[in-house]
Amino acid sequence: MMESRSPICNTCGEEIGVKSNGEFFVACHECSFPICKACLEYEFKEGRRICLRCGNPYDENVFDDVETKTSKTQSIVPTQTNNTSQDSGIHARHISTVSTIDSELNDEYGNPIWKNRVESWKDKKDKKSKKKKKDPKATKAEQHEAQIPTQQHMEDTPPNTESGATDVLSVVIPIPRTKITSYRIVIIMRLIILALFFNYRITHPVDSAYGLWLTSVICEIWFAVSWVLDQFPKWSPINRETYIDRLSARFEREGEQSQLAAVDFFVSTVDPLKEPPLITANTVLSILALDYPVDKVSCYVSDDGAAMLSFESLVETADFARKWVPFCKKYSIEPRAPEFYFSLKIDYLRDKVQPSFVKERRAMKRDYEEFKIRMNALVAKAQKTPEEGWTMQDGTSWPGNNTRDHPGMIQVFLGYSGARDIEGNELPRLVYVSREKRPGYQHHKKAGAENALVRVSAVLTNAPFILNLDCDHYVNNSKAVREAMCFLMDPVVGQDVCFVQFPQRFDGIDKSDRYANRNIVFFDVNMRGLDGIQGPVYVGTGTVFRRQALYGYSPPSKPRILPQSSSSSCCCLTKKKQPQDPSEIYKDAKREELDAAIFNLGDLDNYDEYDRSMLISQTSFEKTFGLSTVFIESTLMENGGVPDSVNPSTLIKEAIHVISCGYEEKTEWGKEIGWIYGSITEDILTGFKMHCRGWRSIYCMPLRPAFKGSAPINLSDRLHQVLRWALGSVEIFLSRHCPLWYGCSGGRLKLLQRLAYINTIVYPFTSLPLVAYCTLPAICLLTGKFIIPTLSNLASMLFLGLFISIILTSVLELRWSGVSIEDLWRNEQFWVIGGVSAHLFAVFQGFLKMLAGLDTNFTVTSKTADDLEFGELYIVKWTTLLIPPTSLLIINLVGVVAGFSDALNKGYEAWGPLFGKVFFAFWVILHLYPFLKGLMGRQNRTPTIVILWSILLASVFSLVWVRINPFVSKTDTTSLSLNCLLIDC
């Protein structure tokens, strides 16, 4: 019988203690946050009587009958809160050279790091193992103390009790009970009504149109399953509130160096002719002008097309930043992307008190216009490529003239040793990166480019956090990073947070949002629902990652506190563990080995190459991270940073080495670490892997949107964007990472979170029943049949109850989320438009790609616009995606005309059944109405080829259907022939 050990306090590191009856001391019965009596008493004295984790109030009788069982040693501050020397390390500030070196390099190792503490770690590990053998009943506190290096004991200081040092940086604000309770009740009622509805539908077939009835029932069952997958992850939505002032009070004290964590920004671009350099420049400028310590910000721009235009535009951007950044910080302007700041139609003098503002703003606007002219000149020059290729200003050939065969390129702008702003202040570091490409190597598109940036940034700056942005998403809120740090740097909340996701907001969308480009329902409803479970999914941009989570590590384990009802019997009864998959056990052991290395080796210094490689077991790390000792050493530094004594030239060569085309071969890159390969929607796959490891994510919605971007408002471009997303979901469904079964044995992914991921991969398959269901109204009108038998009073009440429950669910969802009914209706319309076009094509293309090996190449959506406002909205571009919805529109319109004609011929009795069929057809037409408007364009004209193909398909379908008439039963045809014979007689 094993003795139950007391958990450790998450505030001071001491044992929590037990009550007189032997149960563990639990302060908060809602979340069981581990805190000892001494720390709890301090919280009460300071007037904060709420739980540090969940925010629920403590019970005042919690101190009764408690026996403290603490260690006699001094208080130990948890290592998670130690953000001193490692966070503030110099991030390769002396790099200012350009390097273009092929992948065949002789690595220069010899960085002086980590000697004394490795030896102390080894000694303590040996002592700990010997002590366990001699004294198996050693207390938990003594074992915990043995894991902490000696130097950390010497540097221990009592917890800071100044104002703001212990205040929580964020709180969870639950949805009011009056709103969420009624919402849940209606969901349960809708489930019950659905069960009764399907019982009626299945037990009351339509014999005269059995095929139509069966098709409709199958479609309705699929729609119900799809609704369950979408609805239940929204069961527990929450809101969050951050306190940036408390973050500053804790980590930015007057007269001291800022202790805020460093952040590496990733900006990706491929084709500068389709992703205008001016848009990318605005994104970069908004990053460089952030309200964040300049020595903590580094911006990496990935040019995956190796275009000289991208490089030259970045040179111009770095030069203009010397004027723009001090102007933004002096006058605290928002947003800090010049194109969008100067285009704002607001009173820009509001809240401005400096007399010089108007003059300097006018001068800055003139400078920006000159900057735009220079950028436009670069774009105009790049329209025609010289036969001999591009040449740089010094006369040498541009290394990236062959975009598929070129060396790796890195250029560092600005920063500590680079150019300063016009006021002489240091600017954030700006780095141009173009990874090596050679024929015969798989490059994995955007995911491969992001992984190359992960390695380059780890070698040069190694910030503990990474923020990735698309090139067309600029920073709209200069304090966005501080918002994320309120979660990630909180020692209580942020320990197991892998990333903070911000919602996507867009500029340049028409007021009616015809094609639901804003995705308001997804970002304001679904994502907030996921935040109440295990966190939102990763959506590809506007995300702040914890670097260690990208390296495949598991979150730090939390002490487990048993509930009071079971604590008394925990020594006698043990729960039988479920058998685990051997591959999962191996991966868990591998992660635990790496986690132990991080915990114990994260702060090592001054160690030679030979002994270091012996201690770290370098071979196993190389199989995971690749053949770079410098990069491997950076992965062991949990708080990031680069040693001061590192040779800058060595780092540049090493950075070139880690972006070589063959670096990822025989490693875990893209499989277990970094952005995950296997789908063109690498964002969903990457976030899914992190959640399967036990990490959680957080959804941050500041009042001022953190980031804003552009969206394709043209119908064809929008459908191609949706096609890409849907194809990625089909690829994940057909891969080994399918959420239906992947990670089930680990038990780290919560059930509702798994349902949400299942919904993200199966939604394209809804297109098959949706196309069939949208065709049924036309068939019913053309044949005179219907999918529902004559309704009784009870059946009518059932149908009415179903419609009311659907409406109530939507209304109550709008009530707690704040989404408008117009946004909800646009979302429903485009769900049908995308379902019968892009999703349908994605299903077939996905199966062809995954099963037959036929690859589908996607081009980057052009982000240029018409001179007129919303000019792109009215442009009609030919694509095969337009044919299915156009055909459905024509078929249903023909069916409505045929139905009214038939009713006129048959008389008064035919009008009653007609209304049900016409309502069914108009339901389809109303959902496709935005598509119809998009086809008409500004001049109300549709491409002739679309009209011809659609009319041809609709006509052939109608004629064949009337000729075959397959859903008329044989008894009907027999009776019809007999009647004809009687008439002849």
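Cβ atoms here come from the backbone N, Cα and C positions, even for glycine.
Annotated Zn(2+) 2 binding site per Swiss-Prot: Cys28, Cys31, Cys51, Cys54, in sequence order. Within 10 Å of the Cβ of Cys31 (Zn(2+) 2 binding site) there are 15 other Cβ atoms, across all protein chains. DSSP classifies Cys31 (Zn(2+) 2 binding site) as coil under the three-state reduction.
Counting only residues at least six positions away in the same chain, the Cβ atoms of Ser268, Thr269, Val270, Ser434, Arg435, His443, Lys445, Lys446, Ala449 sit under 8 Å from the Cβ of Asp304 (active site). Annotated active site per Swiss-Prot: Asp304 (among others), in sequence order.
Lys446 (Mn(2+) binding site) carries a helical DSSP state (H, G or I). Sequence annotations record features per position, and here Swiss-Prot assigns Mn(2+) binding site to Lys446, Asp470.
Look at Ser679 (mutagenesis position): DSSP puts it in coil. In sequence order, Leu685, Gly728, Ser729, Glu731, Ile732, Ser735, His737 constitute the residues six or more apart from Ser679 (mutagenesis position) in its chain with CB-CB distances below 8 Å. According to Swiss-Prot, the mutagenesis experiment Ser679 to Leu carries this note: In irx1-2; reduced levels of crystalline cellulose in secondary cell wall.
Cβ neighbours within 10 Å of Asp683 (mutagenesis position), excluding its own Cβ and spanning all shown chains: 23. Record note (Swiss-Prot) on the mutagenesis of Asp683 to Asn: In irx1-1; reduced levels of crystalline cellulose in secondary cell wall.
Taken from Swiss-Prot, the feature active site applies to Asp683 (among others).
The note that Swiss-Prot attaches to the published mutagenesis Leu802 to Phe is: In lew2-2; enhanced tolerance to drought, salt and osmotic stresses. Higher accumulation of abscisic acid (ABA), proline and soluble sugars. Residues near Leu802 (mutagenesis position) in space but far in sequence (CB under 8 A, at least 6 apart, same chain), listed by position: Arg190, Ile193, Leu194, Phe197.
A Cα-Cα distance of 34 Å separates Cys51 (Zn(2+) 2 binding site) from Asp683 (mutagenesis position). Neighbour density for Lys446 (Mn(2+) binding site): within 10 A of its CB lie 20 other CB atoms from the protein chains shown.
Within 10 Å of the C-beta of Cys51 (Zn(2+) 2 binding site) there are 21 other C-beta atoms, taking all protein chains into account. Cys31 (Zn(2+) 2 binding site) is 37 Å away from Asp470 (Mn(2+) binding site) when you measure Cα to Cα. Cys51 (Zn(2+) 2 binding site) falls outside any helix or strand according to DSSP and counts as coil. The secondary structure of Asp470 (Mn(2+) binding site), as reduced to three states from DSSP, is extended strand.
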